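Written below as structure tokens is the structure these notes are about.
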Amino acid sequence: MSNLRKTHPIMKIINHTFIDLPAPSNISAWWNFGSLLGICLIMQILTGLFLAMHYTADTTTAFSSVAHICRDVNYGWLIRNLHANGASMFFMCLFLHIGRGIYYGSYLYKETWNIGVILLLTVMATAFVGYVLPWGQMSFWGATVITNLLSAIPYIGATLVEWIWGGFSVDKATLTRFFAFHFILPFIITALVLVHLLFLHETGSNNPSGINPDSDKIPFHPYYTIKDALGLMFMLFILLLLTLFTPDMLSDPDNFSPANPLNTPPHIKPEWYFLFAYAILRSIPNKLGGVLALLASILILLAMPLLHTSNQRSMMFRPISQTLFWILTANLLILTWIGGQPVEEPYIIIGQVASISYFLLIIVLMPMAGLFENFMLKPKW
């Protein structure tokens, strides 16, 4: 009798994806984040589903329904805090996953990379609409400020904003539709993840050396299942540490006050994972320019394959590119810090310098470093 794992139509797909998948023998812990992101997504969908059972998407009861979840629902506090901090873990893994892709040249698998960028945008949209749901001060004003950015679009901007709001301000209609979006988007993300994996398995995984690994492959199970399980233990440890000891460390104190359209918080800022983009948005005094820079800061990832000038795929043996990569990482950390600071000197100028540096590094310096490294590696005799 033939093995069911290799013959059954559904088991066969699972087998080719997680068990008998040929994987490079030298992929490091940086390749763990794909599976961690998958687990984060499952966890967010499950905790979100249980939250949705008790949440009411109405401006008069939304805030108190979240309080009710934390006070009266069995383990509601745990589900809510796992969901909120799970989003932070999701973005942490996402940023590390993208960083790995840039460092090791994974973006040269263009279809996989492009679907990945679409996934990033979808996850960001999901997180944004989700942040509005508790209907606290920062939820309300964050929604007002970010949706208002669309009014910078010439001619149709104002109409577009009112269309998204469902009225003349962020109100009941906005909250209801944002809840609908927040519920449907994770399932769209799941579908996109399957497409992402489909394209990845067309080519196989990249590896730290950037050299074609076809001559040296090992089965995914048991080697990488056990390795991914170790990564999962680490991630769950950090998540539980956050959730059980400092559940509100990454949230804004203003969001513990119910939304009040008559009282603006002193500093409107998004969650930490959007601060880098928010800093770029704020660093340009012009509204439309800021919105375009905000979009460009994410969409520039789509240009990564076009900006690759090196003869080598990975940065593993390219010290100049490595240096620029870590400068870019530090630059993003500076932008994240600036995004959380008030709009005053010296933060304004630091934000502007960091924003210019961000685009300069990706568009000019890193491609130039690739060309210079090619030149240095040419035989001189």
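Using N, Cα and C of the backbone, Cβ positions are placed for all residues, glycine too.
Original residues only: the substitutions mentioned are not part of this model.
What you are looking at is a predicted structure, and each value in this text was computed from that prediction instead of being measured.
Here Swiss-Prot flags HIS83, HIS182 as heme b b562 binding site. For HIS97, HIS196, the entry in Swiss-Prot reads heme b b566 binding site, with the evidence type similarity to another entry. As annotated by Swiss-Prot, ubiquinone binding site applies to HIS201, with the evidence given as similarity to another entry. For the naturally occurring variant ILE10 to Thr, Swiss-Prot gives the following note: In strain: Isolate CD11. Natural sequence variation is annotated in Swiss-Prot for THR17 to Met, with the remark: In strain: Isolate CD11. Among the natural variants in Swiss-Prot is ALA158 to Thr, noted as: In strain: Isolate CD11.
Features recorded in Swiss-Prot, as mapped to the structure shown.
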residue: ILE10; record: variant position; Cβ contacts under 8 Å, 6 or more apart: none
residue: THR17; record: variant position; Cβ contacts under 8 Å, 6 or more apart: LEU197, HIS201
residue: HIS83; record: heme b b562 binding site; Cβ contacts under 8 Å, 6 or more apart: GLN44, THR47, GLY48, LEU51
residue: HIS97; record: heme b b566 binding site; Cβ contacts under 8 Å, 6 or more apart: PHE33, GLY34, LEU37
residue: ALA158; record: variant position; Cβ contacts under 8 Å, 6 or more apart: SER151
residue: HIS182; record: heme b b562 binding site; Cβ contacts under 8 Å, 6 or more apart: GLY48, THR126, VAL129, GLY130, LEU133
residue: HIS196; record: heme b b566 binding site; Cβ contacts under 8 Å, 6 or more apart: THR112, ILE115, GLY116, LEU119
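Take the CB of HIS201 (ubiquinone binding site) and look out to 10 A: across all protein chains shown you find 14 other CB atoms.
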